[in-house]
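Input: a single structure, listed below in structure tokens.
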Amino acid sequence: MAKIVVIGAGVAGLTTALQLLRKGHEVTIVSEFTPGDLSIGYTSPWAGANWLTFYDGGKLADYDAVSYPILRELARSSPEAGIRLISQRSHVLKRDLPKLEVAMSAICQRNPWFKNTVDSFEIIEDRSRIVHDDVAYLVEFRSVCIHTGVYLNWLMSQCLSLGATVVKRRVNHIKDANLLHSSGSRPDVIVNCSGLFARFLGGVEDKKMYPIRGQVVLVRNSLPFMASFSSTPEKENEDEALYIMTRFDGTSIIGGCFQPNNWSSEPDPSLTHRILSRALDRFPELTKDGPLDIVRECVGHRPGREGGPRVELEKIPGVGFVVHNYGAAGAGYQSSYGMADEAVSYVERALTRPNL
């Protein structure tokens, strides 16, 4: 089979590598960072993560649709992957109804595209089941919560078990990957899963890439479900949100914010205060067994891209075939298998049509 170099060992790179390995290809993963590293340059460990699609349809929704049943099955059959099946409750505030009628995110719709994709989908309007007076209705369904540190290690272990090799180094130019396949031979295809670094990677330098700063708090407190809200109480903080992701180990991720073009890597104490205050105001039961037990404040840079993610085949002069798979913004985990499968299809196209 073909010799492939995958640049990047985040969720996109590892998922794509895994799908290529399952087809019998010889894969070398090249990355400055690998699971276990905690660097602001390595986005994937800082994510929540869950399956909570916010696209209204089209290709981006298709990526999420492909990933849902795979993640659900992993939660059921492979507990070592760190994925938990758990209910997701999206709270739609009464005050947001007018604007939602104009621009309604999929997670707040009464009749979203994914209602027949997920398990146990339900619109809850019965006031006896809605705790908060300012909530118009709930969108509830069976979702997954991914412990990202555990899952990234699981992905890497799966890749290694199928024969992948790993080269831990920074790639400064896309052409350098031609010298890095473990066989010593030039790879047939390079797969670029460099995430936000695609902005700086020589030979790519995608200036459409930009950071979307996120800040969350990891705590040893939990709810029996996951939660999100259509907006926060303060009108002046429109780039902030309230969401709680409940992991299998009893910890929770409480967030957060979506701050485009913010490269800051340091936690903002005032934002941490707002995040926790909102969570406790909405869910005082978080502290039923004791006060909030904070593990750490986390900051990450989601790989945003103008026009959406890039999944495509390119033939670069002097380099060869490159398949790009990056720029999923905040949807990296929930879109991972859909985007990886499309990337694999482009690899196969390059292999079968070398004169493109």
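Here the Cβ of each residue, glycine as well, is placed from N, Cα and C on the backbone.
Taken from Swiss-Prot, the feature FAD binding site applies to Ala9, Ser44, Gly48, Asn50, Val171, Arg302, Ala329, Gly332, Tyr333, Gln334, supported by similarity to another entry. Tyr333 (FAD binding site) falls within neither a helix nor a strand when secondary structure is assigned with DSSP, and so counts as coil.
Among the sequence features in Swiss-Prot, the mutagenesis site Phe54 to Ala, Ser or Tyr is noted as follows: Increases activity on cephalosporin C (CPC). The enzyme becomes more resistant to thermal inactivation. The DSSP secondary structure for Phe54 (mutagenesis position) is coil.
What Swiss-Prot records for Phe54 is anthranilate 2 binding site, and it gives similarity to another entry as the kind of evidence. Around Phe54 (mutagenesis position), a 10 Å sphere centred on its CB holds 18 further CB atoms from the protein chains shown.
When Cβ atoms from all protein chains are considered, those within 10 Å of Cys108 (mutagenesis position) total 22, not counting its own. A mutagenesis experiment is reported in Swiss-Prot for this position, Cys108 to Ser, and the note states: Decreases activity.
For the recorded site, Arg110 (mutagenesis position), the DSSP three-state label reads coil. Sequence-distant contacts of Arg110 (mutagenesis position), defined by Cβ-Cβ distance under 8 angstroms and a gap of at least six in the same chain, are Ile123, Tyr137, Val139. For the published mutagenesis Arg110 to Ala, Swiss-Prot gives the following note: The enzyme becomes more sensitive to thermal inactivation.
For the published mutagenesis Val167 to Ala, Swiss-Prot gives the following note: Loss of activity. When Cβ atoms from all protein chains are considered, those within 10 Å of Val167 (mutagenesis position) total 15, not counting its own. Secondary structure from DSSP puts Val167 (mutagenesis position) in a beta strand.
Among the sequence features in Swiss-Prot, the mutagenesis site Arg220 to Asp is noted as follows: Alters substrate specificity and decreases the stability of the enzyme. For Arg220 (mutagenesis position), the same-chain residues that are 6 or more apart in sequence and have a Cβ closer than 8 Å to its Cβ are Gly250, Thr251, Asp293, Val295. Following the DSSP three-state reduction, the secondary structure of Arg220 (mutagenesis position) is coil.
Here Swiss-Prot flags Tyr243, Arg302 as (R)-lactate binding site, drawing on similarity to another entry. Arg302 ((R)-lactate binding site) falls within a strand segment according to DSSP.
Applying an 8 A CB threshold to same-chain residues 6+ apart, the list for Arg302 ((R)-lactate binding site) reads Thr43, Leu196, Pro211, Ile212, Arg213, Gly214, Phe258, Ala329, Gly330, Gly332. The feature anthranilate 1 binding site is assigned by Swiss-Prot to Tyr243, Arg302, with similarity to another entry given as support.
Quoted from Swiss-Prot, the note attached to the mutagenesis of Pro291 to Ser states: Loss of activity. In the structure as shown, the Cβ atom of Pro291 (mutagenesis position) sits within 10 Å of 10 other Cβ atoms.
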- By CA-CA distance, flag whichever of Cys108, Val167, Tyr243, Pro291 among the recorded positions is nearest to Tyr333 (FAD binding site). Tyr243
- Which of the recorded positions Phe54, Cys108, Tyr243, Pro291 has its Cα closest in space to the Cα of Gly48 (FAD binding site)? Tyr243
- Sorry to bug you, but what's the C-alpha spacing from Val171 (FAD binding site) to Phe54 (mutagenesis position), rounded to the closest Å? 33
- Task: Might you list, by sequence position, any residue in that chain lying six or more from Val171 (FAD binding site) with a Cβ less than 8 Å away from its Cβ?
- Result: Ile7, Val30, Glu32, Ala177, Leu180, Ser194, Leu201
- Quick one: pull the CA-CA distance for Val167 (mutagenesis position) versus Tyr243 ((R)-lactate binding site), whole Å only. 36
- Counting Cβ atoms within 10 Å of each Cβ, the densest environment among the binding-site residues Tyr243, Tyr333 belongs to Tyr333
